[in-house]
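Below is one structure; the comments refer to it alone.
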Amino acid sequence: MASTANPMQVMKKKLEGKVVIVTGGASGIGQTAARVFAQHGARAVVIADIQSEVGKSVAKSIGDPCCYVQCDVSDEEEVKSMIEWTASAYGGLDMMFSNVGIMSKSAQTVMDLDLLEFDKVMRVNARGMAACLKHAARKMVELGTRGTIICTTTPLSSRGGQSMTDYAMSKHAVMGLVRSASIQLGAHGIRVNCVTPSVVLTPLAQRMGLATPDDFHTHFGNFTSLKGVYLTPEQVAEAVVYLASDDAAFITGHDLVLDGGLLCLPFFAPS
C-alpha cells in the first residue's frame, strides 16, 4: 500500500522552532516563502506588509503559526515596532527575510529619470532594507541570538541595464548592505546573506507582461544558459530556507544566485 505521508513530514524540517519575519510576505516570493517556512517547522511566521487585507487572508490560509502585521518598511518606526512586537509576542527573533521591493512604472532610463519615482524606489528597496536589517540585528544582539538575516536582490545588483536605473541602483545598495553587515555582525554570530533570483512568475512579473511560462521563455529565453526550465517562487523560498538553516552555518556575506546562468553568459558569442 502506497504511503500517503506528506513529503514535508518525511523531510527534515530545517526551521524547526524558529521565529521568522517575512517582509513583503503578502504576495509573490514573500507569500510563498511564508508558506514554505511554516512547512519547515517555524514556530512563528510573521508576515509584515502594507497590504492589510491580502496579508490577513494569506496568514489565515497558512494558519497557525502564521500572523500578519501591518508594516511600511520605509517608515523606520514601523519596522522597529514590528520587530519589537514579534520578539515580545513569540519570545525571540531567529530569522529576518527582508524581501520587500518595488519598481517604477516607467522605464527609468538615465536621461528620463523621474526623481520622484527614484526616491520612492530607493526609500523602499534600499532604506527599507537597511531599517529591517538594522533593527533585526539589534534585537538579535540584545537577545544573544545567533540569528540569520537574508535579503532579496536581483541580477541587476551586479550588472547594468537598458532601463530600470533606479531599481538597479537600489539593489546595488542592498548588496553593499549585506556585505558590510556580514562583516560587522559576524562577531555576534549573526549570518547575513542574500538570495538573487532572476525573473520569477509572480504578480510583479505579471505587471511586466510575464503571466505564463511561455511568456517567460519568449522574453527571457535568450538571457539564460539553462534551457527548458523557469524559476518558481517555491525554488526561491527553498534557497532561503537553506541559507537560514544549520546546513549553511558557515555561510555569510554570500549572494546565492538563482538565474539559470544569466550572469555566466558570455559578453560576445559566435554568430
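Heads up, the Cβ atoms here are built off N, Cα and C, so glycines get one too.
Per Swiss-Prot, NAD(+) binding site is recorded for 24-30, 49-51, 72-73, Asn99, Tyr167, Lys171, 200-205.
Secondary structure from DSSP puts Asn125 (mutagenesis position) in a helix. Quoted from Swiss-Prot, the note on the mutagenesis of Asn125 to Ala is: Strongly reduced cis-trans-nepetalactone levels.
One mutagenesis experiment named in Swiss-Prot is Thr152 to Asn, and its note says Absence of cis-trans-nepetalactone. The 10 Å shell around the Cβ of Thr152 (mutagenesis position) contains 26 further Cβ atoms across the protein chains shown.
For the recorded site, Thr153 (mutagenesis position), the DSSP three-state label reads coil. Within the same chain, the residues at least 6 positions away from Thr153 (mutagenesis position) whose Cβ sits under 8 Å from its Cβ are Lys171, Val174, Met175, Val178, Cys194, Val195, Thr196, Asp255, listed in sequence order. Quoted from Swiss-Prot for the published mutagenesis Thr153 to Ala: Almost normal cis-trans-nepetalactone levels.
Thr154 (mutagenesis position) counts 26 other C-beta atoms within 10 Å of its own C-beta, drawing on all protein chains shown. According to Swiss-Prot, the experimentally introduced change Thr154 to Gly is described as follows: Loss of dehydrogenase activity and strongly enhanced cis-trans-nepetalactol levels associated with a huge increase in Km for cis-trans-nepetalactol.
The substrate binding site feature in Swiss-Prot is assigned to Thr154, Tyr167. In three-state terms derived from DSSP, Tyr167 (mutagenesis position) belongs to a helical segment.
Packing around Pro155 (mutagenesis position) is summarised by its Cβ count: 19 other Cβ atoms lie within 10 angstroms of its Cβ, all protein chains included. Under its mutagenesis entries, Swiss-Prot includes Pro155 to Ser with the note: Strongly reduced cis-trans-nepetalactone levels.
According to Swiss-Prot, the mutagenesis experiment Leu156 to Ser carries the following note: Reduced dehydrogenase activity and absence of cis-trans-nepetalactone. In the structure as shown, the Cβ atom of Leu156 (mutagenesis position) sits within 10 Å of 18 other Cβ atoms.
There are 23 other CB atoms within 10 A of the CB of Tyr167 (mutagenesis position), with all protein chains counted. Under the heading of mutagenesis, Swiss-Prot lists Tyr167 to Phe and annotates it as follows: Absence of cis-trans-nepetalactone.
According to Swiss-Prot, the active site, proton acceptor annotation covers Tyr167, on the basis of a curator's inference.
Under mutagenesis, Swiss-Prot gives Lys171 to Met with this note: Absence of cis-trans-nepetalactone.
When other Cβ atoms within 10 Å of the Cβ of Val199 (mutagenesis position) are tallied across all protein chains shown, the result is 22. Quoting Swiss-Prot on the mutagenesis of Val199 to Ala: Almost normal cis-trans-nepetalactone levels.
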Reported as an integer number of Å, what is the Cα distance between Asn99 (NAD(+) binding site) and Thr152 (mutagenesis position)? 5
Spatial separation of Thr152 (mutagenesis position) from Gly30 (NAD(+) binding site) - C-alpha basis, Å: 10
Of Ser27, Asn99, Asn125 (the recorded positions), the residue whose Cβ has the fewest other Cβ atoms within 10 Å: Ser27
Euclidean distance between Cα atoms of Tyr167 (mutagenesis position) and Leu156 (mutagenesis position), Å: 8
Cα distance, Tyr167 (mutagenesis position) to Asn125 (mutagenesis position), nearest Å? 8
